[in-house]
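Student: Could you have a look at this structure, given as structure tokens, before my questions?
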Amino acid sequence: MAYNKIPPRWLNCPRRGQPVAGRFLPLKTMLGPRYDSQVAEENRFHPSMLSNYLKSLKVKMSLLVDLTNTSRFYDRNDIEKEGIKYIKLQCKGHGECPTTENTETFIRLCERFNERSPPELIGVHCTHGFNRTGFLICAFLVEKMDWSIEAAVATFAQARPPGIYKGDYLKELFRRYGDIEEAPPPPVLPDWCFEDEDEEDEDEDGKKDSEPGSSASFSKRRKERLKLGAIFLEGITVKGVTQVTTQPKLGEVQQKCHQFCGWEGSGFPGAQPVSMDKQNIRLLEQKPYKVSWKADGTRYMMLIDGTNEVFMIDRDNSVFHVSNLEFPFRKDLRMHLSNTLLDGEMIIDKVNGQAVPRYLIYDIIKFNAQPVGDCDFNIRLQCIEREIISPRHEKMKTGLIDKTQEPFSVRPKQFFDINISRKLLEGNFAKEVSHEMDGLIFQPIGKYKPGRCDDILKWKPPSLNSVDFRLKITRMGGEGLLPQNVGLLYVGGYERPFAQIKVTKELKQYDNKIIECKFENNSWVFMRQRIDKSFPNAYNTAMAVCNSISNPVTKEMLFEFIDRCAAAAQGQKRKYPLDPDTELMPPPPPKRLHRPT
């Protein structure tokens, strides 16, 4: 870990818990002012803040035990000048529970300070204040206060949710103080545990840390995160679709999707488009593309892995099991496909006034374990039609698939030559599509690429370009000013507020939620809550959208550029250079988008 870098996942980790048994205060490590440039004001945790908290409780702290392996996080003098004794008790971490020697030393220290009357609080922290901290506090409760290990673990979890979240630590506590067979499973991890996902988890001395639930790598655990209560499709109940919340099935599905995509990161592995701007539009003349309408749907990958083993994976990496949905093998309709990974989106069609859920397949990565994602896009589209859609239709003809019993229908999404773009937006097509569409998707012919793909372009009318922010409503004021609520908008990978939004009565309910906003009349405007996402857009994504808003590719510019590409492809003499800036210039850009400075 870089010496001046904040610890991974520290930023939104809760500063402290509640007092445990009236004796211990668990907290994360404080960070001194030297880290302020990396930490927004509302996320800071200076030593002075601990002192102010104790004063608000009207309690004293006699001892602070620091379990980290470094002295770089804060100045111990800031603790000791408040009359608090500071003691460093280094515990390794990295998948190693506190040793018996660590435990005995901790208990002796605390017992000595606990003899004071009236008893004063003892503060305990490791990096995040959960595993090493919880382990030693629980050990003290058992050995010196005659608690059962079950009560100790449960009480700590209540005071510092979600409690000890490393499975190895829980098992070791129960091995020492109870029955290891009765050790509870690791709890569901909170969202802050999955931040800084591109970073290896290092402890304070630069060694690699372990994953929360076992001694395997933390990155593997991150792929198996669980968001309880995930909603499959907003606004409609889809029968036969249930969230997968148990291991090992959850992790197996997530890991298989990662492997099939060749994705070495964490989280959702699907290809992610970028916003079209005046620079990347030139890709349309540099390589072959197909175009389709951009549906206002919900992104899902689908893993088909045998009979009654069909799973949907959303952008939060939540997994849903789909029952009564069959995908027969074309060469033998009695067999079911397996090791097949599709990409697409769930949409809600309006048919005779009824809401009809459908899955539109627009790409395929694996077919019966074959890496069709490495083929060009035209071949992949043929594979979807021939190997996924047609066998289902054939089996329906025999009556062996009853569409009425399926939770939703499955269709291929059509792609066209880019010269059809105008008709998709302005012709009868837009009127005939029975679900919401909000732009165009330009798909290169090359192989499937997981993660952010700068070659896949999404075009939206400038009025519909949007950013997904995390909203944090904060009370702010200043000298001579009345305090007022301010909506701070945050993006991923940037600690400071990216922008602000006016707080309305409606907006208050979305505090700390992910919200989609558009830029209108020189300010950000709330559009909707993104219940399908737990994290905001990344900083680079947000900046790209802002660029599209302030310097947009209008519909007229897009059509003009495509027409020139078509003319050039036909060998006609170019009257104009292929540059979207030369004609049909957009109106003056709006005022500054409250971008970060």
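Even glycines carry a Cβ here, placed using N, Cα and C.
No substitution from the list is modelled in this structure, which keeps its original residues.
Swiss-Prot lists these features:
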ACT_SITE  C126  active site, phosphocysteine intermediate
ACT_SITE  K294  active site, N6-GMP-lysine intermediate
BINDING   R299, R315, D343, G344, E345, K458, W459, K460, R528, Q529, R530, I531, D532, K533  GTP binding site
DOMAIN    25-183  domain 'Tyrosine-protein phosphatase'
MUTAGEN   H125 to A  Decrease of 55-60% of TPase activity
MUTAGEN   C126 to S  Loss of TPase activity
MUTAGEN   R132 to A  Loss of TPase activity
MUTAGEN   T133 to A  Decrease of 55-60% of TPase activity
MUTAGEN   C138 to S  No effect
MUTAGEN   R315 to K  At least 60% of RNA-binding activity and loss of GTase activity
MUTAGEN   C375 to R  Increases stimulation of GTase activity by POLR2A binding
MUTAGEN   R530 to K  Loss of GTase activity
MUTAGEN   K533 to A  Almost complete loss of RNA-binding and loss of GTase activity
MUTAGEN   K533 to R  At least 60% of RNA-binding activity and loss of GTase activity
MUTAGEN   N537 to Q  At least 60% of RNA binding activity and loss of GTase activity
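How buried are these features, and what lies next to them?
Tutor: A coil conformation is recorded for C126 (mutagenesis position) in the three-state DSSP classification, outside any helix or strand.
Taking Cβ-Cβ distances under 8 Å and a sequence separation of 6 or more, the neighbours of K294 (active site, N6-GMP-lysine intermediate) in its chain are M437, D438, G439, L440, I441, K458, W459, K460.
Packing around R315 (mutagenesis position) is summarised by its Cβ count: 18 other Cβ atoms lie within 10 angstroms of its Cβ, all protein chains included.
Here the domain 'Tyrosine-protein phosphatase' (25-183) returns a mean pLDDT of 90 for the predicted model.
For H125 (mutagenesis position), other Cβ atoms within 10 Å of its Cβ number 24.
In the shown protein chains, 27 other C-beta atoms lie within 10 A of the C-beta of C126 (mutagenesis position).
In sequence order, P26, L27, L67, V124, H125, C126, R160 constitute the residues six or more apart from T133 (mutagenesis position) in its chain with CB-CB distances below 8 Å.
Contacts of C138 (mutagenesis position) defined by a Cβ separation under 8 A and a same-chain sequence distance of 6+ are given as I149, A152, V153, F156, I164, L173, in order along the sequence.
DSSP classifies R315 (mutagenesis position) as coil under the three-state reduction.
DSSP classifies C375 (mutagenesis position) as coil under the three-state reduction. In the shown protein chains, 18 other C-beta atoms lie within 10 A of the C-beta of C375 (mutagenesis position).
Secondary structure from DSSP puts R530 (mutagenesis position) in coil.
Around the Cβ of K533 (mutagenesis position), the number of neighbouring Cβ atoms within 10 Å comes to 19.
Remark: N537 (mutagenesis position) has V467, D468, F469, V491, G492, V545 as non-local neighbours, by Cβ distance under 8 Å and separation of at least 6 in sequence.
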Student: What recorded positions among R132, R299, D343, D532, K533 are found with a C-alpha within 10 angstroms of that of R315 (mutagenesis position)?
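Tutor: Within 10 Å of R315 (mutagenesis position): R299, D532, K533.
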Student: For N537 (mutagenesis position), just give me the three-state DSSP call.
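Tutor: Looking at the DSSP assignment, N537 (mutagenesis position) belongs to neither helix nor strand, so coil.
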Student: Using a 10 Å cut-off on Cβ-Cβ distances across all protein chains shown, tell me which of the recorded positions (R132, R299, R528, R530) has the largest neighbour count.
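Tutor: Within the set of recorded positions, the most crowded position is R132.
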Student: Distance check, please: Cα of D532 (GTP binding site) against Cα of R132 (mutagenesis position), rounded to an integer number of angstrom.
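Tutor: That comes out at 33 Å between the alpha carbons.
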Student: Could you give the Cα-Cα distance between E345 (GTP binding site) and R132 (mutagenesis position), in whole Å?
Tutor: 43
Student: For each of D343, D532, count the other CB atoms within 10 A of its CB; which of these binding-site residues has the top count?
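Tutor: Compared across D343, D532, the most Cβ atoms within 10 Å surround D343.
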Student: Over the residue list R299, R315, D343, G344, E345, K458, W459, K460, R528, Q529, R530, I531, D532, K533, recorded for GTP, what is the maximum interresidue Cα distance in Å?
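Tutor: Maximum Cα-Cα distance: 24 Å.
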